[in-house]
Amino acid sequence: MNEEVREILGGLDFESTKDVAVPERLIDQVIGQDHAVEAIKKAAVQKRHVMLIGSPGTGKSMLAKAMAELLPKEELEDILVYPNPQDPNQPKIRLVPAGKGREIVEAYKEEAMKKAQARNFLIFTLVFLVIGYTVLTNPGNLIWGIIAAVLILMMSRYFIPREDRNVPKLLVDNSDKVTAPFEDATGAHAGALFGDVRHDPFQSGGLETPAHERVEAGAIHRAHKGVLYIDEINTLTIESQQKLLTALQDKKFPITGQSERSSGAMVRTEPVPCDFILVAAGNLDALMGMHPALRSRIEGYGYEVYMNDTMPDTPENRQKLVRFVAQEVVKDGKIPHFDKYAVAEIIKEARRRAGRRNHLTLRLRELGGLVRTAGDIAKSEGSDIVRLEHVLKAKKIAKTIEEQLADKYIERRKDYKLFITEGYEVGRVNGLAVIGESAGIVLPIIAEVTPSMSKSEGRVIATGRLQEIAREAVMNVSAIIKKYTGRDISNMDVHIQFVGTYEGVEGDSASISIATAVISAIEGIPVDQSVAMTGSLSVKGEVLPVGGVTQKIEAAIQAGLKKVIIPKDNIDDVLLDAEHEGKIEVIPVSRINEVLEHVLEDGKKKNRLMSKFKELELAAV
């Protein structure tokens, strides 16, 4: 095996993922979330609630399912609902051991059937006797005999109660469950979560459906003695969160009709047991939308866990990613196994997507999508194993919407020349930004400086949504401009345009781009348009690290730029694949004067400006 590939695979030697053992228990399949796994294990033993907060695709739902497997084995129960003769609108609830519920219902049905058969036999015997008596005594009155028989049948239907009305309904059936129940109630409406009573269109005349037969269990009741999982818990209404809190506290919750206009609203069962463990999940914004009392309940009687987005790039963790690929193949069941070179490419992609030096991404759902796409390509080509070329093809196909939009963005901007890739321009810079979380774009920035229209102070005038970001960046830049150029911009209006602004561009990574454009506009020094740049900026002129440098560099390459300036602290975060390697010169910088040195056009103005920088730096030393 190639030594580089062996190193990427963490020292593992295998021919394909078929040789890699996949753990049977779900909890052992969780990768890179050691803290969360430990919390889940403790919560399962002690029956505590858990809240998992983190990015999508980091294993929250998998941990919740794993918890159901870990719960101590105890006697599961079936829940039956019976009619209440004293108050038909308050059906009775009864608990029996798992499996007994079906037996009881079948026994009641059998008994009801026997009674119905006996009743029907008596009624039809009576009907034949009436008709027979009429024919024998007075054949001319046969029609009246038939009418009498029909009346007897109708009266028996309306006035003799049906035997099946007393048959109980099996509300929760756990007869086929070996482990504790797991209920995913993500996105469930109130009726699906707390139970409901169906509407009865025929409410009289003997045609009505008994109240207990219309009762439907909710997810909280089906999760009795198991796990209730709710992702994006903040999407629940406050009213639903209050009900959920009541169910958590009382461990039982009655079922009633959820719609005021339904006849089911009049029905309210006895409290139905719902002794479940709640596993709530969501992103950081989920905390803002949670009912304070509900969060307090989880915090006081359970664990709060923040999921990792990345894990250290160590041989042990790379071995875990090898196992992850094997797990995905086994779970999917429709794609071939991967050879070692294909797995190595998946691990390289995990490094690239981490966006952080010496780390591997833990957004494994997205990485799993790449695995499945590569498997589909191999399958369509008739290959019995996934090879390196299949993964490389998959990387081009399995692009996110943001990446596809970024490709179209760059393509269209090229057509209309919205960004320039050669020559020199005053006050114009090719900045770099990220759309979403995985797609880079070139963001042309144009600055113009004019005398202030206000007698009191100058203004920062920027486009649309980027007004706030631009203002903040310029305020930081103003200190640098005053210090190094000797100009006071308080009596100037600074106009900044983000050309072809794309929705979703955020952050201050355009700070050095704005600073360069403004300094170029003030000093009248042209900027090299073959250079793109990204980086945050301190008021002291230090270039600070930013996120998504790999994606931004790839966007610069795609746009046809020759150089890219990035913060020096980000140099180890650059993980270009073979397709982009060596196609652009990457220049790491640590101060704004280094940026200007690389991008401003040579000449007297530049020399004069750079000499000011040197003088001030020497004075500071």
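Including glycine, each Cβ sits where the backbone N, Cα and C put it.
The feature ATP binding site is assigned by Swiss-Prot to Gly54, Ser55, Pro56, Gly57, Thr58, Gly59, Lys60, Ser61. Long-range Cβ contacts of Gly57 (ATP binding site) within its own chain (separation 6+, distance under 8 Å): Arg363, Leu364, Arg365, Glu366.
Residues or ranges marked as domain 'Lon proteolytic' in Swiss-Prot (evidence: sequence analysis): 423-602.
Quoted from Swiss-Prot, the note on the mutagenesis of Asp508 to Ala is: No effect.
Marked as active site by Swiss-Prot: Ser509 (among others). When other Cβ atoms within 10 Å of the Cβ of Ser509 (active site) are tallied across all protein chains shown, the result is 29.
According to Swiss-Prot, the active site annotation covers Lys552 (among others). Under the DSSP three-state reduction, Lys552 (active site) is assigned to helix.
When secondary structure is read from DSSP and collapsed to three states, Gly54 (ATP binding site) falls in the coil class. Among the binding-site residues Gly54, Pro56, Gly59, the residue whose Cβ has the fewest other Cβ atoms within 10 Å is Pro56. Cα to Cα, Gly54 (ATP binding site) and Ser509 (active site) are separated by 24 Å. Those same-chain residues not listed among Gly54, Ser55, Pro56, Gly57, Thr58, Gly59, Lys60, Ser61 yet with C-beta within 8 angstroms of the centroid of the ATP site C-beta atoms are Leu52, Ala281, Met307, Arg363, Arg365. Counting neighbouring Cβ atoms within 10 Å of each of the recorded positions (Lys60, Lys552), the lowest count belongs to Lys60.
Here the C-alpha separation of Pro56 (ATP binding site) and Lys552 (active site) works out to 22 Å.
For the recorded site, Ser61 (ATP binding site), the DSSP three-state label reads helix. Between the CA atoms of Gly59 (ATP binding site) and Lys552 (active site) there is a gap of 28 Å.
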